[in-house]
Amino acid sequence: MKQIKKLLVANRGEIAIRIFRAAAELDISTVAIYSNEDKSSLHRYKADESYLVGSDLGPAESYLNIERIIDVAKQANVDAIHPGYGFLSENEQFARRCAEEGIKFIGPHLEHLDMFGDKVKARTTAIKADLPVIPGTDGPIKSYELAKEFAEEAGFPLMIKATSGGGGKGMRIVREESELEDAFHRAKSEAEKSFGNSEVYIERYIDNPKHIEVQVIGDEHGNIVHLFERDCSVQRRHQKVVEVAPSVGLSPTLRQRICDAAIQLMENIKYVNAGTVEFLVSGDEFFFIEVNPRVQVEHTITEMVTGIDIVKTQILVAAGADLFGEEINMPQQKDITTLGYAIQCRITTEDPLNDFMPDTGTIIAYRSSGGFGVRLDAGDGFQGAEISPYYDSLLVKLSTHAISFKQAEEKMVRSLREMRIRGVKTNIPFLINVMKNKKFTSGDYTTKFIEETPELFDIQPSLDRGTKTLEYIGNVTINGFPNVEKRPKPDYELASIPTVSSSKIASFSGTKQLLDEVGPKGVAEWVKKQDDVLLTDTTFRDAHQSLLATRVRTKDMINIASKTADVFKDGFSLEMWGGATFDVAYNFLKENPWERLERLRKAIPNVLFQMLLRASNAVGYKNYPDNVIHKFVQESAKAGIDVFRIFDSLNWVDQMKVANEAVQEAGKISEGTICYTGDILNPERSNIYTLEYYVKLAKELEREGFHILAIKDMAGLLKPKAAYELIGELKSAVDLPIHLHTHDTSGNGLLTYKQAIDAGVDIIDTAVASMSGLTSQPSANSLYYALNGFPRHLRTDIEGMESLSHYWSTVRTYYSDFESDIKSPNTEIYQHEMPGGQYSNLSQQAKSLGLGERFDEVKDMYRRVNFLFGDIVKVTPSSKVVGDMALYMVQNDLDEQSVITDGYKLDFPESVVSFFKGEIGQPVNGFNKDLQAVILKGQEALTARPGEYLEPVDFEKVRELLEEEQQGPVTEQDIISYVLYPKVYEQYIQTRNQYGNLSLLDTPTFFFGMRNGETVEIEIDKGKRLIIKLETISEPDENGNRTIYYAMNGQARRIYIKDENVHTNANVKPKADKSNPSHIGAQMPGSVTEVKVSVGETVKANQPLLITEAMKMETTIQAPFDGVIKQVTVNNGDTIATGDLLIEIEKATD
């Protein structure tokens, strides 16, 4: 035996590392080669020396260039080369050049490479050794005509195979004559590209066989043994995916016959070194396919079940050792046995749901499995590894070994689940499905297993919550939160969270239990019998909608939920859902409003939950088909809503009937609502909104069967004296409990409530002290003390109320960026009549449009627009119409006259057009006909209830659409959300997929990210907590990307974030020339939702050209005249600023 002192591995990745380890155990120095693309690959560092093979060579050529590799070997003074598998491992010329240079090639002899490197020669060799072979051509088929001739004789199905190589390349199954020609030419072409040899041969295709290979090893002394078989039947396109040793599905007799055949072949040719003899097995028949004259990827599992190191044996055999000598110490064939079973899974960056397309990118997290009976053979599986498109997508080979196949499979599932690989897609979920499939676990699978088992692809995407959370925090840290001033994260006080035990809450029996017991009518009767006034708390909805632009997040409500359940155990209801909270949750807070409802319902089981329902607008800004309203109410009731406050923004009772019917069907409480506007004390203010008007409406609502009558004073216009008169008249006119809602903008709210209570009101809306006043509701805490000594009082726990107020006073500071400009009582409300819930939202809109400094003008314009539109009731969505028009007129310096005179050439906000089309409803005094004509520009207006014109939504079609888009099941809640807000819902899903469940983050981190050195804890599930520390942030690179270094649960993580404030290649957008009528410019900043035309297209006057959106306000840009589109400067999704050129039209000539 000649000792090998220095060994070069002509390969890369995990097999190179495997060989280095074997050599190190034999005290042999090692040399690695690498390409330019592999400079950071792990195998380079696992050798004693490593050398770049040709800086001018491509990624594959570096490992295929024989002369360059030989040069490195000579310079490094190596005396042996191991080729691994793939690349040059079966290349006869490479082995010959090694021999010529006096370098030992660790592999079979040249004649073996020659006979097995060509599949036709291999077949001939097998026939000579008397092995059964698949009927086929005697040699390569030179032309399609000869292929066709053979097919006519042999019949179908057939397999066309490349004579060279392996790995499933150059192979095609042909099942009928029509497929033959294309398959023949494709197989030849693929063979040429893969192996540099286009020769193919044809054989009979064995349908549905097992693929069994036998591991053999021979030495230079004529000794040959087999190490039993491996089952490689789990394949995709003839490439192995999972291997098992030994095969579960073979009988002992058939196993022995196959292994004997393998030995028979190799002894016949005096084979040397490691190789595998491959067979197809069908029933009790088996057929020789080929020999792989090299080490195989799956050699690991044979090593595990036999205890024999195949790679070390290869090296020692090449050095001249005897298999049965003391260096190798191989047992005699009769003494070689297997212990238990082993399974190998190849973990790759392939995406099974995208036709196994290899993914590329940076591995940002890598956590291995391990433990008893687990083996890992890793290549580029490590954190920070750049996965390129140049090489095999294999990251690591995971092998498990156990005494039984079932235990090995269980160990594999555990190990696969334990792996954490982030930054690239992997096939791990697919492999888990393979392991758990009954066909696999029984051993009753064939080479068609993957093809015939579609349930293997029922893959739930990895939650990857840690990485998604880090990416969101990184992005908001670097780029800030939309409409929040970009600044360092403030050092907020941590809110003290009072809690109440779940057992105590479970003991409460409140209005929720009363409803379940006596039903809606029973609750109404109970309310009327109460001496004290009852409370509805609005802190969870209208209070923060009015004060903080609806921005309060679910987490801050959940934190205080148990205490709220305790404090309001004697209250009537908690208003906590509906209105603007629905779309704002999706759109701005990036959380699911249904999840909020269900989580709060679970935490507060004892008090009625109340929502604001915009009648036929549901929680949207337009009318929806009747079946949408029914479905929305049905789903809301199931999720936890008990009281539906139903209103129409124009007080049109016809619009409220469908919603009332739906609520009654659901067995819930229906509040018929009158929206209060004007001033019943001042006849000069309006001859429309009189006391008689409201009494008439109340009687109409009673006739419709509503359970409770609500007065919604959305702007806080109801003065104390007016409240006394109105409530008194209504109590006389109808036999319904009366529920009053107001806003404290003027500072008169408490007195208004006192007068209403004296007049007999049954329920009032208040908020806890720190979330009350101004545009919110009056303070419940203050009202408690104000009513001391009076006959009617509040049933509430005042100490508990103070505790809630302390909590909210701290939490409110987190939302300071969304506070409105009103800092004190403001009697301007009696002039502009803006709803409290709209004030802070409109202020935010104005700021986003660059009108923050002109908000006083916006408020005045709001008043003027109201009278321009005919003095309408102003509450969502009608208030949005007035607000959109006010912003539009201030932005474009318009007044009432210019709207009438120049309106024909103006593109009005979509909500305004919709209003004048009658899509929201009919104002009590009708429309201003002149203004309607200008705004509609010939469009026809509705004259009846919009729902009568709308086709029912086909929910099953929506389900199919969403399931296709989301690649999985969808809920009824998803369906109704999409119907109400398709774009908003889709954007939310996109954000959820990108960043995960953001409602779990604490609010300061959600809005501001993290400071350097800061640590936050995020509970992502029961008993699962992420502890995240932001270590440091790099400077931006040349592309504007920053690297953020975290420690997550003590493990280093890196995330790459594009800094949007770093301009690498400035893209200056052209501006519209105001004097050029052909230039269509952006009238407001925002984004492009949809471009409807293309260059060269002929358009007509008033034809929609594109749709823009700014802060939920859509505008359709129309052609000012007939013409041809000369240029379009924007695309869907582009951000635009006021004055940006969008489209240029060449006017048509007469």
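Using N, Cα and C of the backbone, Cβ positions are placed for all residues, glycine too.
Under the heading active site, Swiss-Prot lists Arg294, citing similarity to another entry as support. Less than 8 angstroms from the CB of Arg294 (active site) sit Pro83, Gly84, Tyr85, Ser89, Glu90, Gly107, Ala274, Gly275, each of them six or more residues away in the same chain.
Residues or ranges marked as ATP binding site by Swiss-Prot on the basis of experimental evidence: Lys119, Lys161, His211, Glu278. Listed in sequence order, the residues of the same chain lying 6 or more apart from Lys119 (ATP binding site) and placing their CB within less than 8 Å of its CB are Lys161, Ala162, Thr163, Ser164, Tyr201, Glu290.
The Cβ neighbour count for Asp542 (substrate binding site), using a 10 Å radius over every protein chain in view, is 32. Annotation source Swiss-Prot lists substrate binding site at Arg541, Asp542, Ala543, His544, Gln545, citing experimental evidence.
Neighbour density for His741 (Mn(2+) binding site): within 10 A of its CB lie 28 other CB atoms from the protein chains shown. Swiss-Prot lists Asp542, Lys712, His741, His743 with the feature Mn(2+) binding site, giving experimental evidence as the kind of evidence.
Listed in Swiss-Prot as a mutagenesis experiment, Arg21 to Ala is described as follows: Complete loss of catalytic activity. The number of other Cβ atoms within 10 Å of the Cβ belonging to Arg21 (mutagenesis position), over all protein chains shown, comes to 15. Taken residue by residue with DSSP, Arg21 (mutagenesis position) is part of a helix.
According to Swiss-Prot, the experimentally introduced change Lys411 to Ala is described as follows: Complete loss of catalytic activity. Here Lys411 (mutagenesis position) comes close to Gly371, Gly373, Val374, Thr400, His401, Ala402: these same-chain residues lie at least six apart in sequence, with C-beta atoms under 8 angstroms from its C-beta. In this structure, Lys411 (mutagenesis position) is part of a helix by DSSP.
The DSSP secondary structure for Ala580 (mutagenesis position) is coil. The note that Swiss-Prot attaches to the published mutagenesis Ala580 to Thr is: Complete loss of catalytic activity.
Quoted from Swiss-Prot, the note on mutagenesis experiment Gln838 to Ala is: About 2.5-fold loss of catalytic activity. A helical conformation is recorded for Gln838 (mutagenesis position) in the three-state DSSP classification. Listed in sequence order, the residues of the same chain lying 6 or more apart from Gln838 (mutagenesis position) and placing their CB within less than 8 Å of its CB are Lys874, Thr876, Ser879, Lys880, Gly883.
Looking at Swiss-Prot, you'll find the mutagenesis Ser879 to Ala noted as follows: About 2-fold loss of catalytic activity. In the structure as shown, the Cβ atom of Ser879 (mutagenesis position) sits within 10 Å of 25 other Cβ atoms.
Arg294 (active site) falls within neither a helix nor a strand when secondary structure is assigned with DSSP, and so counts as coil. Reported as a whole number, the C-alpha separation between Gln545 (substrate binding site) and Arg21 (mutagenesis position) equals 65 Å. Within 10 Å of the Cα of Asp542 (substrate binding site), the following recorded positions from the list Arg21, Glu278, Ala580 place their own Cα: Ala580. Neighbour density at the Cβ, taken as the number of other Cβ atoms within 10 Å, is lowest among the binding-site residues His211, Arg541, Lys712 for His211.
Here Arg21 (mutagenesis position) is positioned 30 angstrom away from His211 (ATP binding site), judged by their C-alpha atoms. A 10 Å radius around the C-alpha of Arg541 (substrate binding site) takes in these recorded positions out of Arg21, Glu278, Ala580, His743, in sequence order: Ala580. A Cα-Cα distance of 77 Å separates Arg21 (mutagenesis position) from His741 (Mn(2+) binding site). The subset of recorded positions (Glu278, Ala580, His743) lying with their Cα within 10 Å of the Cα of Ala543 (substrate binding site) consists of His743, given in sequence order. Counted within 10 Å of its Cβ, the other Cβ atoms near His743 (Mn(2+) binding site) come to 31, all protein chains included.
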